[in-house]
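Each remark here refers to the structure printed beneath this line.
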Amino acid sequence: MNKAELIDVLTQKLGSDRRQATAAVENVVDTIVRAVHKGDSVTITGFGVFEQRRRAARVARNPRTGETVKVKPTSVPAFRPGAQFKAVVSGAQRLPAEGPAVKRGVGASAAKKVAKKAPAKKATKAAKKAATKAPARKAATKAPAKKAATKAPAKKAVKATKSPAKKVTKAVKKTAVKASVRKAATKAPAKKAAAKRPATKAPAKKATARRGRK
């Protein structure tokens, strides 16, 4: 769409003649150009912002020769599209069949409300999850500490002390039994020796008896 076509469409929408539509378009463009030239910005809510941007000095290259060329600092006109304009072009917002395509304070306010509500809900949910998980972790860390500090080592220590005592008493009993057995073994040969000695004396009596008979 060029300027002439724009004027034709504007003439139909306004229901006026072509001269008035042409004057309206030219006055709008003239006002924007003069404001941006001064350094001001022209904001049309929902549509966009016309502004001036400052570019610093830089080094560029000539595309034909390839030589480096120094570019002086300059000012460049720029246009930033508005939120509603972007939404309509991207398809996020429906374009109405009749009436203005961009309304003042409709798309922008709705977008801001959605942006504010969504992070708030996520933050509250994250805070609740953190609050519920934190005590559980503390309890999990405390419970093993108590068990390890009081019950488990005490039982093991008692068992460790009792079992050697039993083993020692058993060992003492075994040694006592062995000692008594050894004493009995040493005493038994003495009796045998005592029994054998009278056996040697018996033949002497027999000899004396034989002598008396003779």
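Any Cβ shown, glycine's included, is placed from N, Cα and C.
None of the listed substitutions appears in this model.
Here the residue is the original one, while Swiss-Prot reports the published mutagenesis Arg55 to Ala with the comment Reduced binding of DNA and inhibitors. Inhibition of Top1 at high concentrations is reduced. Here Swiss-Prot notes a mutagenesis experiment, Arg58 to Ala, with the remark: Reduced binding of DNA and inhibitors SD1 and SD4. The note that Swiss-Prot attaches to the published mutagenesis Thr65 to Ala is: Loss of DNA-binding, no change in phosphorylation of N-terminal HupB fragment. One mutagenesis experiment catalogued in Swiss-Prot, Thr74 to Ala, is accompanied by this note: Loss of DNA-binding, no change in phosphorylation of N-terminal HupB fragment. Under mutagenesis, Swiss-Prot gives Arg80 to Ala with this note: Reduced binding of DNA and inhibitors SD1 and SD4. The note that Swiss-Prot attaches to the published mutagenesis Ser163 to Ala is: No change in protein phosphorylation.
A map of Swiss-Prot features onto the structure.
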residue: Arg55; record: mutagenesis position; Cβ neighbours (10 Å): 11
residue: Arg58; record: mutagenesis position; Cβ neighbours (10 Å): 11
residue: Thr65; record: mutagenesis position; Cβ neighbours (10 Å): 8
residue: Thr74; record: mutagenesis position; Cβ neighbours (10 Å): 11
residue: Arg80; record: mutagenesis position; Cβ neighbours (10 Å): 13
- Task: Among Arg55, Arg58, Thr74, Arg80, these being the mutagenesis positions, pick the one whose CA is nearest to that of Thr65 (mutagenesis position).
- Result: Arg58
- Item | Residue from Arg55, Arg58, Thr74 whose C-alpha is spatially nearest that of Arg80 (mutagenesis position), among the mutagenesis positions | Arg55
